[in-house]
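As annotated by Swiss-Prot, Mg(2+) binding site applies to N126. The feature (7,8-dihydropterin-6-yl)methyl diphosphate binding site is assigned by Swiss-Prot to D202, N221, D289, K325, R359, V360, H361, with similarity to another entry given as support. Positions annotated as domain 'Pterin-binding' by Swiss-Prot: 119-371. Mutagenesis annotation in Swiss-Prot: M28 to A, described as Unable to bind FMN; the structure shown retains the original residue. Quoting Swiss-Prot on the mutagenesis of K31 to A: Unable to bind FMN. Quoted from Swiss-Prot for the published mutagenesis K51 to A: Unstable protein. Swiss-Prot gives this note for the published mutagenesis G58 to A: No effect. Swiss-Prot documents K92 to E as a published mutagenesis change and attaches the note Unable to bind FMN.
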Amino acid sequence: MIVKRLNPDALKNALQKIGPEKIAQDRMHQKGVSFVFEIQHLPLSATLILKQEAISVGGDFATPRDCILAKEPFYDGVLIASAKQLERLIVKCHSQPFGLKHLAQELKSHLKAPKPNTPQIMAVLNLTPDSFYEKSRFDSKKALEEIYQWLEKGITLIDIGAASSRPESEIIDPKIEQDRLKEILLEIKSQKLYQCAKFSIDTYHATTAQMALEHYFSILNDVSGFNSAEMLEVAKDYKPTCILMHTQKTPKDMQENVFYHNLFDEMDRFFKEKLEVLEKYVLQDIILDIGFGFAKLKEHNLALIKHLSHFLKFKKPLLVGASRKNTIGLITGREVQDRLAGTLSLHLMALQNGASVLRVHDIDEHIDLIKVFKSLEETD
């Protein structure tokens, strides 16, 4: 059984995909819902029970037209319910067999998901000669100028990396990475810039992470997903905020033969397992990064933005970094330097669907984006 929470805006398409009678589709769509879930591979008995229980609380469970004939052992469906209806349905399912108790627990995690935090900008600073976006590449002098400008603009999160993680990039020697960082780290520590903003180190090397944390960085952004025991030990010693990003393989080969049986189910398992590991190391201040563009195709990236609220069930802030990435180019046909509009479109929808942190290259435009977004949120 696989459960994926859908954006309510996707209800019409989800109903058409399942294929109930047209008159039933129209009736279900008119109910006006707070929660929509796509439930896959549900046993027949559970399907029939869930249908009746959902209707009994005022919701509905859309099933394929031939489900009533009970020809198949498993069925997919779309669950539609308001928050109140879902609360009552969870109680009913909790005492039922055929896997419905597990379903109730899964639904409850979504019902209890917290509202997103006030959105924040995480500015990207790359001390690399090969970052995919040329204007984000800085030497130490230019990088320091940029940091001071960002601080004047009120930026409170700054992510600094000295090794490219773009697709097909090679893993570099940590000594090269650390040499690129040295001057920046000294300035941040000596001038106490860490009192003005939180600095994040973007690295997959434990020794580089330790070096940055010793210089008062307070966020560890490990793009390998905390795969190494060494990185976990460093995190345990310094207790930074940890950014846990979903990916597969390494930057060099992550876009080769990308395949998921079910993207959301596999990401759920990934985050659950990794969060358990981090908890064992007494690390609880965690931000989840969906890994937009990391081991994902265009359709994966777009689905993650559209149904981002699915991951709110983990009760962690969600980070999205779609800034100028290839998916935008595939849609618009534009090169990286001309992808600002596409970036803003994706990031606005990410905020609407639960993102708390946007990792961005274009600071001024995103400051304006968040101002407008917050104004809309506050408007009656």
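Including glycine, each Cβ sits where the backbone N, Cα and C put it.
Put simply, the two farthest-apart Cα atoms among D202, N221, D289, K325, R359, V360, H361, the recorded binders of (7,8-dihydropterin-6-yl)methyl diphosphate, are 19 Å from each other. Annotated pair R359 ((7,8-dihydropterin-6-yl)methyl diphosphate binding site) and the residue listed as 'Mg(2+) binding site', C-alpha to C-alpha distance, rounded: 12 Å.
Non-local contacts of M28 (mutagenesis position) by the CB criterion (under 8 A, 6+ apart in sequence, same chain) comprise L11, L15, P20, D60, A62, I80. In three-state terms derived from DSSP, K51 (mutagenesis position) belongs to a helical segment.
When the Cα of D202 ((7,8-dihydropterin-6-yl)methyl diphosphate binding site) is compared against those of the recorded positions K51, G58, N126, the shortest separation belongs to N126.
Around the Cβ of D202 ((7,8-dihydropterin-6-yl)methyl diphosphate binding site), a 10 Å sphere holds 26 further Cβ atoms from the protein chains shown. Fewest Cβ neighbours within 10 Å among the recorded positions K92, N126, H361: this applies to K92. Looking at K51, K325, R359, the recorded positions in this record, the fewest other C-beta atoms within 10 angstroms of the C-beta turn up around K51. Mean pLDDT of the predicted structure over the domain 'Pterin-binding' (119-371): 93. Listed in sequence order, the residues of the same chain lying 6 or more apart from D289 ((7,8-dihydropterin-6-yl)methyl diphosphate binding site) and placing their CB within less than 8 Å of its CB are N221, I243, L244, M245, H246, L318, L319, V320, G321, R359. When the alpha carbons of V360 ((7,8-dihydropterin-6-yl)methyl diphosphate binding site) and N126 (Mg(2+) binding site) are compared, the span between them is 12 angstrom.
Summarising the environment of N221 ((7,8-dihydropterin-6-yl)methyl diphosphate binding site), the number of other Cβ atoms within 10 Å of its Cβ, over all protein chains shown, is 27. Comparing H361 ((7,8-dihydropterin-6-yl)methyl diphosphate binding site) with K51 (mutagenesis position), their Cα atoms are 47 Å apart once rounded.
DSSP assigns K325 ((7,8-dihydropterin-6-yl)methyl diphosphate binding site) to coil, not to a helix or a strand. In the three-state DSSP assignment, the secondary structure recorded for D202 ((7,8-dihydropterin-6-yl)methyl diphosphate binding site) is strand.
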